[in-house]
Each structure stands twice: as structure tokens, then as C-alpha cells.
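Taking it in order: structure first as C-alpha cells, then the write-up.
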Amino acid sequence: MTSENPDVLLSRVINVVRAASSLASQDVDFYKNLDRGFSKDLKSKADKLADMANEIILSIDEHHESFELKEEDISDLWNNFGNIMDNLLEMSDHSLDKLNCAINSKSRGSDLQYLGEFSGKNFSPTKRVEKPQLKFKSPIDNSESHPFIPLLKEKPNALKPLSESLRLVDDDENNPSHYPHPYEYEIDHQEYSPEILQIREEIPSKSWDDSVPIWVDTSTELESMLEDLKNTKEIAVDLEHHDYRSYYGIVCLMQISTRERDYLVDTLKLRENLHILNEVFTNPSIVKVFHGAFMDIIWLQRDLGLYVVGLFDTYHASKAIGLPRHSLAYLLENFANFKTSKKYQLADWRIRPLSKPMTAYARADTHFLLNIYDQLRNKLIESNKLAGVLYESRNVAKRRFEYSKYRPLTPSSEVYSPIEKESPWKILMYQYNIPPEREVLVRELYQWRDLIARRDDESPRFVMPNQLLAALVAYTPTDVIGVVSLTNGVTEHVRQNAKLLANLIRDALRNIKNTNEEATPIPSSETKADGILLETISVPQIRDVMERFSVLCNSNISKSRAKPVTNSSILLGKILPREEHDIAYSKDGLPNKVKTEDIRIRAQNFKSALANLEDIIFEIEKPLVVPVKLEEIKTVDPASAPNHSPEIDNLDDLVVLKKKNIQKKQPAKEKGVTEKDAVDYSKIPNILSNKPGQNNRQQKKRRFDPSSSDSNGPRAAKKRRPAAKGKNLSFKR
């Protein structure tokens with residue numbers, strides 16, 4: 001295919017898309033009904049497109065059903081076809097990416113090398129391993145009775161003496177008492193090797209197949225390796241860690257590679273002797289290359305007492321360069337043409353001897369790392385980004401381990417603790433959607449699990465997985481059978497402590513119930529008409545109100561019983577030499593003394609003046625009472641009273657079918673008697689309050705509201721009875 005063909009194909013595809021879009025915007029059915037020829041052409045084109053779609057689908061799957069064009073399901077049909085085409089295009093892109101990767105690997109002059117596949121007959125992931133902690137000379141202490149003490153016995157390459165570096169720092173607002181990082185001053189003030197600042201030719205790694213790793217598990221082999229490391233300028237280091245059968249975790253294996261050799265160090269067997277490697281690890285003239293040393297630095301100082309000065313972290317280098325991914329597997333594949341496998345990343349590295357695939361996997365982590373370091377260093381120097389990577393590497397090297405009990409109150413990247421949250425069980429509540437009212441039960445189970453894990457040096461998830469803890473909170477079994485038969489994943493620790501856990505759950509539920517009852521508010525007696533409470537008060541609030549009320553009552557009683565102040569005493573007689581007097585001011589503004597006797601005289605004069613006052617009688621006008629004239633009740637003679645008994649019809653009378661409605665005249669009223677209608681003045685409008693022109697306005701007619709409570713609709717128009725046609729007839733029966 002020439003370079004011009006893709007452009008021609010693209011232009012044709014664009015024209016097809018434009019034509020289809022313009023056709024879709026028209027009323028095709030309307031034109032089909034108008035023109036028979038257009039309808040035939042359109043149907044033939046649609047059938048041709050359906051045949052092409054069926055050919056494409058049948059070429060992928062011979063058993064796939066063919067598409068049939070039907071107007072009722074054409075949208076679903078083409079949606080399915082579009083999904084199939086999307087999958088085909090994605091597969092094409094994936095194949096093109098593979099082809100480009102193959103071309104790039106060939107252009108580099110070497111094929112991609114793979115980690116060997118092994119049968120794994122001598123590796124059993126389910127095999128029970130004896131806990132190596134039982135053989136340690138220094139027993140594991142998980143009590144956290146004191147801050148973490150560095151395991152340094154001596155301090156090589158020191159700028160500050162060991163005694164000064166291991167002084168306990170007093171607690172402050174954010175940090176409890178702790179021991180500082182013993183090599184923090186050296187990491188900040190010692191310079192890197194001058195060779196790391198220069199662009200140098202890349203040194204290729206030794207052949208993978210021609211070299212064999214050296215296993216180090218004795219003191220003699222350790223000292224021999226140490227002498228070899230002292231004569232190097234760069235070393236690559238990595239660790240394998242296990243944290244499932246240990247509370248804090250243990251370092252199981254250390255991989256160290258030089259330009260010539262690969263070492264695999266048994267850190268379980270040489271745990272007490274590896275501190276001598278500080279002579280190399282703290283030497284700033286030897287570059288220590290790690291990848292992602294974020295946790296490796298913590299594990300080295302916690303288990304082995306090792307610290308790193310002169311760290312180069314390839315993880316931060318890959319980020320500074322701007323690589324799409326920053327994993328070690330990506331660096332191995334793109335910079336060393338080596339395809340590793342993460343199959344054994346989470347394997348149990350405590351087993352001895354190591355299987356062949358585990359040995360190969362551990363060796364691959366550091367075998368190519370120095371060559372990758374050469375390539376990344378040159379790229380960083382060319383882009384002027386090396387200083388930033390060294391700064392980040394220093395910060396990683398200054399990280400220190402601290403027990404959870406003595407962690408800083410404010411989380412910091414410089415300090416690592418196994419538990420960094422104040423209430424870690426709340427994370428489980430969020431993950432498993434546990435209601436807040438069961439937080440007490442979650443906390444009790446979490447603390448019990450943590451206590452057992454510390455005692456037996458097991459991980460909390462080994463004692464009781466999070467799923468099992470959430471199930472206990474959800475189902476709350478309160479007997480042994482309920483705890484044991486809760487799920488299939490009941491651990492040995494839970495099975496052995498089933499009775500204790502059942503009692504713990506029962507007590508926690510009782511505490512939750514009591515807490516809820518105490519926190520339930522007592523409603524007041526004041527309620528609205530619809531039953532809604534106006535106010536709610538709790539028991540402590542009632543007690544507070546009662547105490548305040550009693551204080552007020554006592555204070556009022558004491559005030560009422562208080563005697564007035566006098567100028568004499570029962571025992572000593574009259575104390576004050578002068579009489580009591582008040583002060584009055586004259587018109588001139590000068591004060592004059594007013595004695596008590598004067599006040600008494602004034603009071604007597606006031607009383608006598610009140611007695612001489614005449615009583616004034618106010619007459620209240622009574623409303624005018626109009627006498628009501630009652631009509632005289634006339635007695636009627638029973639003889640002259642009309643008879644209302646039904647009369648018997650006479651058969652000889654005439655029956656009139658229609659009769660004129662002639663109203664009888666009312667008898668004239670007696671002269672001299674005038675009858676007036678009563679007037680209701682409350683309904684008469686006030687003339688003075690009316691606005692001008694208001695009476696001229698027409699009143700609005702009352703409209704019928706169908707949604708009102710009054711269900712009576714407007715009355716229909718009154719119909720007139722049709723007049724009888726013909727003559728009026730009368731006949732005899």
C-alpha cells in the first residue's frame with residue numbers, strides 16, 4: 001500500500017459520512033411515497049448494505065444470525081452492528097500496537113527476553129511454614145511500651161556521634177516523645193559522588209543466562225560480600241517482605257547487585273549480623289540505587305538497623321522524565337528488553353530453600369537496575385532534572401519508622417506507622433457500609449483483633465479478615481454456634497475464641513441499647529393541633545432546669561425574710577448619733593434635711609386630704625329600649641273553623657283538563673293598622689366609605705368552582721311547559 005492510498009480512502013469515507021448525514025436529515029418516507037423510482041433505488045441500496053453487513057459478520061462468526069431489514073427494528077439492528085464494528089476496530093488497534101512494539105524492539109537490535117517459565121513442582125503456596133520469628137535471638141516486641149529505638153550499635157561515616165543522634169526528643173504539641181533519625185544530618189549535608197553528576201557511557205548488564213546469583217546465609221559469606229561491595233561505586237538493592245504472618249512484617253530476602261555479581265542475602269538467618277552493611281549503605285561515595293524505596297527504607301531500619309546515605313530512586317527519576325508508567329516492570333521492558341513476571345510478587349518469601357522461579361524473580365529486580373540507572377541519569381542531566389530527583393531521594397532516605405502509639409498527631413510523609421488513623425475502624429465502616437449506631441461493636445471487635453494479633457505476632461487480617469469482622473457486625477451472633485457457623489471463612493483464632501466473641505457482641509449490643517435509651521429525648525406536653533411536638537428536652541436538661549428553679553426559690557425566700565436596716569441594736573441600743581433624715585432640694589438647688597417626723601406628718605396630711613374628697617357618681621346612659629307591640633291572638637270558634645277532612649268526589653262532577661291559574665285577591669287590611677318591615681342596618685352599605693364611581697361598577701357574576709366543597713352546580717335555565725294544542729274538552733266519566 002502506497003502512502004497516497006490512505007488519504008484517498010479517508011476522503012471517500014468522509015464523503016460517505018456526509019452523504020449519509022444529509023440523507024438522514026430529509027424526510028425519506030415522504031419522497032418514497034412521491035416517486036416510485038426513488039423508492040426502488042433506495043430499497044436496492046439498503047439491501048446491498050445489509051448484504052455487506054452480513055458478509056462482515058459471517059466472516060467473524062459463521063453461526064451468527066443474518067440481519068434482515070425491517071422498519072420496526074432497524075434501530076436495534078444497526079446498534080448491534082455498530083457495537084460489533086467498535087470491537088473490530090479496537091482489536092485492530094491492539095494488533096497495530098503489537099506490531100509497532102515488535103518493530104521497535106527489532107530496531108533496538110535485541111529481542112525481548114522473558115523470565116523463564118518453571119514447572120514449580122517444588123513450590124507450594126499453601127504449604128505451612130514454621131514461623132521464623134521463633135528462632136530470632138531478639139524476641140519480637142509488639143507492646144509499644146516505648147518509642148521505637150534505632151537498632152544501631154555503631155555509626156560509621158558519621159558527622160554526628162551516635163550518642164548525640166540517639167537522644168530522646170521531648171514531646172510537643174504535634175509530636176509525642178521519639179528518637180530522631182540517626183542519619184538525618186548526614187543525609188542532608190553529605191554530598192553525592194561526583195560521578196553521578198556527569199554524563200557517562202552506559203555500562204551493559206551481564207548476560208542473564210551466563211551468570212548465577214550468589215546465596216549468602218553465613219557470616220563468612222556476608223563478610224566476603226561486604227569486602228566486594230566496598231570496592232564498588234554503585235550497587236542496586238531491593239527487598240522481599242512478608243506481612244501476613246507477622247504483626248509488623250519481616251524482611252525475608254535482600255537482593256544486592258554490582259556490575260559483576262548478584263547476591264541473594266538470607267535476612268532471616270543473618271538478621272542480627274546485617275548491621276555491618278551500614279559501612280557501605282551510609283557511604284556517600286557509593287550510590288545506592290533503589291526503585292520505589294518508599295517502604296524499603298522503613299523495613300531496613302525497623303528489622304536490620306540499616307540506613308541509606310546516597311540514595312538514587314529510579315521511581316522519582318521515571319516521574320521526572322515523564323514516562324507513562326513508573327513501575328519496575330515497565331523500566332525492565334523498555335530499558336533492558338526484559339519481560340518479568342509478577343506471579344511471585346506476593347509469594348511467601350519465608351520458605352527455604354527458595355524455588356527456582358522465586359530465585360529468578362528476585363534476581364531480576366536488581367540485575368538490570370544499574371544499567372537502567374545509567375540511562376536515566378544521562379537523560380536527567382540532559383534535561384537538567386537531576387537535582388530534583390536527588391532532592392526527592394534524600395527525602396525518602398530520611399523517612400523513619402515509629403510505633404502507632406507514638407505517631408505524630410499530624411500525619412507526615414517523613415514518619416511511617418502501621419496505624420496512621422486515630423479511629424481506624426471507621427475505614428471499615430465506610431468500606432462495608434456499616435451504620436453509625438454500630439460503631440461501638442465495630443470498635444470492640446477491632447480492638448480485640450488487634451490485641452490478639454500483637455500477642456501472637458500475626459497480622460490482624462490473619463486473625464480475623466475484614467469480611468469476617470463485617471459479617472459479625474451485620475449478623476451479631478450471640479452464641480457459639482452462631483459465631484462458628486457464620487461463614488465458611490471462619491479463622492482458627494475466631495473458632496477458638498467463639499464464646500468470648502459471642503459474649504463481647506452481646507455486651508456491645510446491650511451498651512448500644514442503653515446508650516440509645518439515654519439519648520432518646522423526652523417530648524414536652526406542648527403540642528400543636530396536628531400532634532407535632534413544639535419542643536423536646538432531655539433528662540439532663542430537666543435536671544438543670546429544676547436546679548435553677550430551686551436556687552431561685554431559695555433566693556426569694558431569703559429576700560422576703562430579710563429585715564430592714566435600722567439605726568439601733570438589741571444589745572447595744574441606739575448606735576447612730578443622729579436621727580434618720582432624707583435630703584430635699586429647694587428651688588435654689590440647696591439641700592435641706594428632711595426628718596422622718598416630717599415624712600410622717602406629710603403622710604397624715606395626704607390621708608386626711610383623701611378622706612375629704614367627695615365621691616363623684618358617674619351616670620352611665622342606658623340604651624333606649626323600644627317597646628315591642630305584640631299582635632293580639634284571636635280565639636277562633638271551633639264551629640266556624642274550616643274543615644280540612646278530605647272530601648269524597650262526586651262521580652257526577654265534571655273533570656276539567658285545563659284550568660286558568662287565577663290568583664285570588666288578598667283581603668283588605670284593617671284601616672289604621674300600618675305594618676312596617678324590619679330593616680337590618682348592618683347590611684346597608686356605608687355611603688361615606690364608598691369610593692366615587694364604585695356603585696356604577698357592575699358586580700361580577702358568581703362563577704362555579706368544581707373543586708370547591710360546595711358540590712351544587714349552577715342551576716339550569718327554567719324550561720317553559722309547551723302549550724297544549726287543540727280545544728279544551730270536558731267529558732263525563
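Glycine is treated like the rest: Cβ placed from N, Cα and C.
Swiss-Prot has this to say about the protein:
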- ASP238 to Ala: Temperature-sensitive mutant. Abolishes exonuclease activity and increases accumulation of 5.8S + 30 nt RNA, 5' ETS RNA, U24 + 3 nt RNA and poly(A)+ snoRNAs. No effect on subcellular localization (MUTAGEN)
- ASP238, ASP296: Mn(2+) 1 binding site (BINDING)
- GLU240 to Ala: Temperature-sensitive mutant. Abolishes exonuclease activity and increases accumulation of 5.8S + 30 nt RNA, 5' ETS RNA and U24 + 3 nt RNA (MUTAGEN)
- GLU240, HIS241, TRP299, LYS342, GLN345: UMP binding site (BINDING)
- GLU240, ASP365: Mn(2+) 2 binding site (BINDING)
- ASP296 to Ala: Temperature-sensitive mutant. Abolishes exonuclease activity and increases accumulation of 5.8S + 30 nt RNA, 5' ETS RNA and U24 + 3 nt RNA. No effect on subcellular localization (MUTAGEN)
- TYR361 to Ala: Temperature-sensitive mutant. Abolishes exonuclease activity and increases accumulation of 5.8S + 30 nt RNA, 5' ETS RNA and U24 + 3 nt RNA (MUTAGEN)
- ASP365 to Ala: Temperature-sensitive mutant. Abolishes exonuclease activity and increases accumulation of 5.8S + 30 nt RNA, 5' ETS RNA and U24 + 3 nt RNA (MUTAGEN)
- 435-515: domain 'HRDC' (DOMAIN)
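Between GLN345 (UMP binding site) and ASP365 (mutagenesis position), the C-alpha separation comes to 11 Å. Taking the Cα atom of each, GLU240 (mutagenesis position) and TRP299 (UMP binding site) are about 10 angstrom apart. Of the listed binding-site residues HIS241, LYS342, the Cβ environment within 10 Å is emptiest of other Cβ atoms at LYS342. In this structure the C-alpha atoms belonging to HIS241 (UMP binding site) and ASP296 (mutagenesis position) are separated by 9 Å. Under DSSP, LYS342 (UMP binding site) is assigned to coil, being neither helix nor strand in the three-state scheme. ASP365 (mutagenesis position) sits 7 Å from ASP238 (mutagenesis position), taking the C-alpha atoms as the reference points. When the Cα atoms are compared, TYR361 (mutagenesis position) and LYS342 (UMP binding site) turn out to be 8 Å apart. The Cβ of ASP238 (mutagenesis position) lies under 8 Å from the Cβ of MET254, GLN255, PHE290, HIS291, ASP296, ALA362, ASP365, THR366, LEU369, each of these being in the same chain and 6 or more residues away along the sequence. Counting every protein chain shown, the Cβ of ASP365 (mutagenesis position) has 22 other Cβ atoms within 10 Å. Sequence-distant neighbours of TRP299 (UMP binding site) (same chain, six or more apart, CB under 8 Å from its CB) are LEU239, HIS241, GLY249, VAL251, listed in sequence order.
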